[in-house]
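> Straight from Swiss-Prot, here's the annotation block:
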- 22-278: domain 'Protein kinase' (DOMAIN)
- L28, G29, T30, G31, A32, F33, S34, K35, V36, K52: ATP binding site (BINDING)
- K52 to A: Loss of function in cytoplasm and nucleus in FLP thermal nociceptors but no effect on temperature-dependent translocation from cytoplasm to the nucleus. Increased transcription of glutamate receptor glr-1. Inactive; fails to rescue salt-avoidance learning defect in cmk-1 mutants (MUTAGEN)
- K52 to M: Loss of kinase activity (MUTAGEN)
- K71 to A: Partially impairs nuclear relocalization in FLP neurons at 28 degrees Celsius but does not alter baseline cytoplasmic expression at 20 degrees Celsius. Abolishes nuclear translocation and reduces the affinity for importin ima-3; when associated with Q-74 and S-77 (MUTAGEN)
- D144: active site, proton acceptor (ACT_SITE)
- T179 to D: Increases basal kinase activity. In FLP neurons; slightly favors nuclear accumulation in the absence of heat stimulation. Promotes nuclear export in a NES-dependent manner. Favors nuclear localization; when associated with S-305 (MUTAGEN)
- T179 to I: Has a larger response to mechanosensory stimulation than the wild-type (MUTAGEN)
- V292 to A: Causes locomotion defects with a tendency to coil and reverse. Reduces heat responsiveness and prevents cytoplasmic expression in FLP and AFD neurons yielding nuclear accumulation; when associated with A-294. Cytoplasmic in FLP neurons; when associated with A-294 and S-305 (MUTAGEN)
- V294 to A: Causes locomotion defects with a tendency to coil and reverse. Reduces heat responsiveness and prevents cytoplasmic expression in FLP and AFD neurons yielding nuclear accumulation; when associated with A-292. Cytoplasmic in FLP neurons; when associated with A-292 and S-305 (MUTAGEN)
- K302 to S: Partially impairs nuclear relocalization in FLP neurons at prolonged exposure to 28 degrees Celsius but does not alter baseline cytoplasmic expression at 20 degrees Celsius; when associated with Q-307 (MUTAGEN)
- I315 to A: Does not affect nuclear accumulation in FLP neurons; alone and when associated with A-321 and A-323 (MUTAGEN)
- L321 to A: Does not affect nuclear accumulation in FLP neurons; when associated with only A-323 or A-315 and A-323 (MUTAGEN)
- L323 to A: Does not affect nuclear accumulation in FLP neurons; when associated with only A-321 or A-315 and A-321 (MUTAGEN)
- S325 to A: In FLP neurons; causes nuclear localization irrespective of temperature (MUTAGEN)
- S325 to D: In FLP neurons; does not affect nucleocytoplasmic localization (MUTAGEN)
Amino acid sequence: MPLFKRRDGSGPAPNATIREKYDFRDVLGTGAFSKVFLAESKSDAGQMYAVKCIDKKALKGKEESLENEIKVLRKLRHNNIVQLFDTYDEKQFVYLVMELVTGGELFDRIVAKGSYTEQDASNLIRQVLEAVGFMHDNGVVHRDLKPENLLYYNQDEDSKIMISDFGLSKTEDSGVMATACGTPGYVAPEVLQQKPYGKAVDVWSIGVIAYILLCGYPPFYDESDANLFAQIIKGEYEFDAPYWDQISDSAKDFITHLMCCDPEARFTCQDALSHPWISGNTAYTHDIHGTVAVHLKKSLAKRNWKKAYNAAAAIRQLQMLRLSSNSNRLQKQASQQQPEPPTPAFHA
């Protein structure tokens with residue numbers, strides 16, 4: 001039975017298979033359930049696409065997630081969002097015909113650059129804010145903004161930034177969002193606290209990315225997930241000397257408004273776009289590449305703060321820690337026959 005009622009086009013699905021429409025070339029990437037191929041249109045010679053090929057057997061039980069991703073991508077048409085052009089639902093595989101993006105990941109490109117300034121970082125964040133603001137205006141929350149999902153469109157020096165991977169995205173009309181999801185280090189406090197949340201979680205993630213763009217290392221880091229989450233929930237980060245001494249006060253103010261623990265007080269995308277660090281000329285223009293690149297290389301090598309994770313399982317772990325902590329406290333109270341202050345659930 002087909003997963004999808006129709007292709008991306010307005011008419012009924014054609015009888016032609018994807019391989020009658022496209023020539024498949026090299027494998028661009030491989031995931032747990034899919035491969036991405038370079039493909040050329042047979043009707044428009046030289047027009048190249050990225051085709052995501054998803055095995056239906058591996059997809060079993062996850063159909064709703066894929067349907068959601070396709071629904072979101074069909075809804076979004078923006079200069080800084082990777083486009084979905086077509087879908088093919090065939091016997092063994094589902095195919096997504098996507099815009100081809102060849103410029104590489106954000107942080108890898110910064111490391112390879114010869115020079116890099118605070119103003120460059122401001123321009124990058126502006127593009128992300130414009131795209132995410134467009135998503136939010138259309139009722140879509142990405143929920144997994146991180147450097148790996150920010151790609152350069154091509155190899156040109158002035159290439160635009162593209163947002164990709166909408167696998168965890170959700171539309172506001174699909175109900176209250178409370179599912180724990182995202183990536184360690186980039187997830188907002190309210191998600192970890194299991195509170196209902198909305199668009200503000202994306203703004204927090206942009207704040208984390210902006211922080212890293214200006215120093216090369218993440219604002220929150222710990223080998224222990226429990227400690228990492230405790231830092232995030234409390235909003236415990238610093239603008240460390242000497243690395244932040246060369247960064248403008250305007251940039252620090254901007255980040256503080258994005259990484260605000262209270263989602264109600266946190267900037268919206270429009271608020272952020274109006275901040276002088278984005279809309280004015282307060283971003284410094286001196287070269288910070290040396291410092292940023294050194295730290296980025298170290299951070300990228302660790303990969304611990306980049307890995308994907310099962311947030312629901314992580315939160316269950318934190319709940320167990322809390323229960324264990326409370327149990328130990330009660331046992332100690334009983335043995336000493338005197339009150340004792342509560343043990344905190346987290347340790348930063």
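Every residue, even glycine, has its Cβ placed from backbone N, Cα and C.
Map these features onto the structure and tell me what's around them.
Following the DSSP three-state reduction, the secondary structure of A32 (ATP binding site) is coil. Sequence-distant neighbours of A32 (ATP binding site): residues of the same chain at least 6 apart with a C-beta under 8 Å from its C-beta are A58.
Long-range neighbours of K52 (mutagenesis position) (same chain, six or more residues apart, CB within less than 8 Å of its CB): S34, K35, V36, Y95, L96, M98.
Counting Cβ atoms from all protein chains shown, K71 (mutagenesis position) has 16 others lying within 10 Å of its own Cβ.
Under the three-state DSSP scheme, D144 (active site, proton acceptor) falls in the coil class.
Using a 10 Å Cβ-Cβ cutoff, V292 (mutagenesis position) registers 26 neighbours.
Under the DSSP three-state reduction, V294 (mutagenesis position) is assigned to helix.
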> Taking the Cβ of L28 (ATP binding site) as reference, which residues of that chain separated by at least 6 in sequence fall under 8 Å from it?
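Listed in sequence order: V36, F37, L38, A50.
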> According to DSSP, which kind of secondary structure is K71 (mutagenesis position) found in, if we only use helix, strand and coil?
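It is helical.
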> Could you tell me which of these binding-site residues, T30, S34, has the greatest number of Cβ atoms within 10 Å of its own Cβ?
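The most densely surrounded of these binding-site residues is S34.
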> Please report how many Å separate the Cα atom of V292 (mutagenesis position) from that of K71 (mutagenesis position), as a whole number.
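Distance between the two Cα atoms comes out at 38 Å.
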> So if I measure Cβ to Cβ from D144 (active site, proton acceptor) and keep only same-chain residues at least 6 apart in sequence, which ones fall under 8 Å?
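Listed in sequence order: D165, G167, L168, S169, C181, G182, T183, Y186, S205.
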> Give the distance between the Cα atoms of V294 (mutagenesis position) and T30 (ATP binding site), rounded to the nearest whole Å.
29
> On average, what pLDDT score does this prediction assign to the domain 'Protein kinase' (22-278)?
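Mean model confidence (pLDDT) across the domain 'Protein kinase' (22-278) is 92.
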